[in-house]
Amino acid sequence: MVSTHNRDKPWDTDDIDKWKIEEFKEEDNASGQPFAEESSFMTLFPKYRESYLKTIWNDVTRALDKHNIACVLDLVEGSMTVKTTRKTYDPAIILKARDLIKLLARSVPFPQAVKILQDDMACDVIKIGNFVTNKERFVKRRQRLVGPNGNTLKALELLTKCYILVQGNTVSAMGPFKGLKEVRRVVEDCMKNIHPIYHIKELMIKRELAKRPELANEDWSRFLPMFKKRNVARKKPKKIRNVEKKVYTPFPPAQLPRKVDLEIESGEYFLSKREKQMKKLNEQKEKQMEREIERQEERAKDFIAPEEEAYKPNQN
């Protein structure tokens, strides 16, 4: 067979963007037949998102109807479902619809989440809850990702061209694939105790180097800073003891009560062996109940709804 590799290709000009994703239109479905099987995806959402989802669900339905995707909001089970219909012509739009409901469940506002239906937009939900076992350390590192007044997060958004939302045990990101890769690296390293400022400096240098065409085919590692991890032991503050001089008394200290004396005083001494065991069990159960109530209150703090701006529905 004759090779066509070295032949002239007059249609292949430099102004053609070969990486551009062409929009899939209805006429591109040559057969015109509906899909052989129905595809559907379902995701659960937390209780505090219920009121917000009810207010925006008409807009969600309207946005998905343009792509012939059906959606169902089940407030009893706390779930959102998307599925293809007989009119659906784009085989990949169901995956975009799945990402839409996933972002809505993770507290992403609807005006931002609906952009995922565009071809040039992708998303990534990064789980950060499993990196650190200590709750206080986890909260500290998550706050480090946000930064003072959200400055660290804004810098990352500008450098990666992604929308980033930190919520609970996840970080939701939307943007191009190249930016999402950088966001995941920064977030995971931050939870591994590597400060985001190091990555921000690196991304700023890369952005400046990308403006110079003569460095397009060169290795940039010589321009990037190399940070060494240093574990410096902190000096522990000296404990100052408050030693007060005791007043001298010639009399010996009073004798401490024995265990039997305490039992006689409380009346436990006169109980039978079985009654003592029952009393001990009841005390243990009361302590367990108190601990369980404290744990439930601690867990409930994670499900407090974040402050959101009031959503104004689209009148058009």
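Quick reminder: no glycine exception, Cβ is built from N, Cα and C everywhere.
Substituted residues are absent from this model; it holds the original ones throughout.
As annotated by Swiss-Prot, domain 'KH' applies to 122-192.
Listed in sequence order, the same-chain residues six or more apart from LYS20 (mutagenesis position) with CB atoms under 8 A from its CB number zero; the list is none. Under the heading of mutagenesis, Swiss-Prot lists LYS20 to Glu and annotates it as follows: In temperature-sensitive mutant KRR1-17; grows normally at 25 degrees Celsius but fails to grow at 35 degrees Celsius; when associated with N-66; R-162 and A-261.
DSSP classifies PHE45 (mutagenesis position) as coil under the three-state reduction. Record note (Swiss-Prot), mutagenesis PHE45 to Leu: In temperature-sensitive mutant KRR1-18; grows normally at 25 degrees Celsius but fails to grow at 35 degrees Celsius; when associated with S-95 and G-207. The unchanged residue is displayed.
All protein chains included, LYS66 (mutagenesis position) registers 9 other Cβ atoms within 10 Å of its own Cβ. LYS66 to Asn appears in Swiss-Prot as a mutagenesis experiment; the accompanying note says: In temperature-sensitive mutant KRR1-17; grows normally at 25 degrees Celsius but fails to grow at 35 degrees Celsius; when associated with E-20; R-162 and A-261.
Long-range Cβ contacts of LEU95 (mutagenesis position) within its own chain (separation 6+, distance under 8 Å) are none. In Swiss-Prot, a mutagenesis experiment is listed as LEU95 to Ser, annotated with the note In temperature-sensitive mutant KRR1-18; grows normally at 25 degrees Celsius but fails to grow at 35 degrees Celsius; when associated with L-45 and G-207.
Spatially close to CYS162 (mutagenesis position) yet at least six residues away along the chain are LEU156, ALA173, MET174, GLY175, PRO176, GLY179, LEU180, VAL183, judged by Cβ distances under 8 angstroms. The DSSP secondary structure for CYS162 (mutagenesis position) is coil. Mutagenesis annotation in Swiss-Prot: CYS162 to Arg, described as In temperature-sensitive mutant KRR1-17; grows normally at 25 degrees Celsius but fails to grow at 35 degrees Celsius; when associated with E-20; N-66 and A-261; the structure shown retains the original residue.
Quoted from Swiss-Prot, the note on mutagenesis experiment ARG207 to Gly is: In temperature-sensitive mutant KRR1-18; grows normally at 25 degrees Celsius but fails to grow at 35 degrees Celsius; when associated with L-45 and S-95. Mapped onto three states, the DSSP output places ARG207 (mutagenesis position) in helix.
With a 10 A radius on its CB, ASP261 (mutagenesis position) counts 12 other CB atoms from all the protein chains. Quoting Swiss-Prot on the mutagenesis of ASP261 to Ala: In temperature-sensitive mutant KRR1-17; grows normally at 25 degrees Celsius but fails to grow at 35 degrees Celsius; when associated with E-20; N-66 and R-162.
Under DSSP, residues within the domain 'KH' (122-192) fall into helix, strand and coil as 40 helix, 17 strand, 14 coil. Between the CA atoms of ARG207 (mutagenesis position) and ASP261 (mutagenesis position) there is a gap of 79 Å, rounded to the nearest whole number. Put simply, PHE45 (mutagenesis position) is 59 Å from ASP261 (mutagenesis position) when counted between their Cα atoms.
The separation of LYS66 (mutagenesis position) from PHE45 (mutagenesis position), Cα to Cα, is 24 Å.
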